[in-house]
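As structure tokens, the structure follows; a few thoughts come after it.
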Amino acid sequence: MRAERLRLSEEQGQRILRLYHLYRLTIGLVLVLLISSELEDQVLKLVHPELFHVGSWCYLVFNILVALFLPPSRQLLPIFILALTDVLMLCGLFYAGGGVPSGIGSLLVVAVAIANILLRGRIGLVIAAAASLGLLYLTFFLSLSSPDATNHYVQAGGLGTLCFAAALVIQALVRRQEQTETLAEERAETVANLEELNALILQRMRTGILVVDSRQAILLANQAALGLLRQDDVQGASLGRHSPMLMHCMKQWRLNPSLRPPTLKVVPDGPTVQPSFISLNREDDQHVLIFLEDISQIAQQAQQMKLAGLGRLTAGIAHEIRNPLGAISHAAQLLQESEELDAPDRRLTQIIQDQSKRMNLVIENVLQLSRRRQAEPQQLDLKEWLQRFVDEYPGRLRNDSQLHLQLGAGDIQTRMDPHQLNQVLSNLVQNGLRYSAQAHGRGQVWLSLARDPESDLPVLEVIDDGPGVPADKLNNLFEPFFTTESKGTGLGLYLSRELCESNQARIDYRNREEGGGCFRITFAHPRKLS
């Protein structure tokens, strides 16, 4: 019995035990008040008044001491001893009170029932057996001294039967309650596990998910949606506060649910998304489930297919142009070697050669664009990669040009094809050094790596102190064949943008207030699938 414990939970067991103490204290107090009042002779027909008085006081004092000094325990032995003592003391009061007419037998039935909530199986039935035997034996002893007690055997037997019935019924009810609670706990655990799994799946989804109530307050947002909204936490906030365009789109959908929502940008500088709405009817409140599908990857795949077809066409055209262009350049070179040419004619042949070289460079860039291989993104530690890039770059620096590196705090990683990143960065650095040298005679470029404070995405800025780009030409900066130099091909920045997009990165340009230009590359999240 020492090794056995209560099957109830600790909280339930302690609560029932406290109620048991309170019940016994109440009974003891009522008995003491009854024997101390004038109602004793009217209510009780005591056979042994002095024994009943002493027993009532002992019962009250015993229960007070138990309530004050018995430590809470889940061991069965202390509870068994307490219940058995309680039954024996009530049996003594039953005898002193004159047996069945005293009404103490009913208190025994209640005591047995409460004890069997805490004690289960044969241990609980021992308490019922003790009470039943006590009732029968004490009724027998009373019949020896009081002839009227001989008529109480049936009632005493009935009370004993009630003790066993109460024990068995209570144990069955408690057992069923335990099974119900166990099943409820198992189901609650299953539901909790499913909720955790659903939350994990929801957070790992690349599709942004928002749940909005009828007041347009955001109830739930997964990590992808937070990234699209450029926020850390939007729960409880108004949808219109963070994305007025999405709010307007949802209102239009409420008016006409069959309308296909147009693509939009959730935030001004964010990617283009395709929203879709599903109504979640919840009685009087109507919730809306919003899916935000980033279509930049779909557009990127379509762009790659378009470029693949265009690349094959341009490669054929470039190849056809290259042969006659080579003949023109060769003829101009032979003509320039003639001794009969005067100075103006030599100048013309030089122009032919210079423009032929420029045209050949355009053809080379077009062929390079058409032969561009599929991106193979890798997990990159940008700090380590940039440090290696800067260490290896001095061999390509001219005169006293300088390349500076500024690294932000913490671990900064992304997924990108390292060869294509090298190609993009080399092009941007060369442009920056060239324009910086034109403005100051010495080229300087700064590479600054950090995390965007809003999106937490890795950001690399290529900064120069050159003249910058005229405001009226900013919109055309990344278009093919757009150039601000007579010797440029206009394909470098276009190719850089295409390489960034094929790696799910974004490149932007802005003029700095203090002068110069800044190309900003926003990389993809390191856990984003390619």
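Yeah, the Cβs are placed from backbone N, Cα and C, and that goes for glycine too.
Some features that Swiss-Prot has for this protein:
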type	residues	note
DOMAIN	196-260	domain 'PAS'
DOMAIN	316-527	domain 'Histidine kinase'
MUTAGEN	Arg24 to Glu	Complete loss of PilA autoregulation
MUTAGEN	His319 to Leu	Loss of pilin gene expression
MUTAGEN	Asn323 to Ala	Approximately threefold increase in basal pilA transcription
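The two recorded residues, Arg24 (mutagenesis position) and Asn323 (mutagenesis position), show a Cα separation of 112 Å. Cβ neighbour density within 10 Å is lowest for Asn323 among the mutagenesis positions Arg24, Asn323.
In the predicted model, the domain 'PAS' (196-260) shows an average pLDDT of 85. Each residue of the domain 'PAS' (196-260) gets a DSSP state, and the totals for helix, strand and coil are 32 helix, 11 strand, 22 coil.
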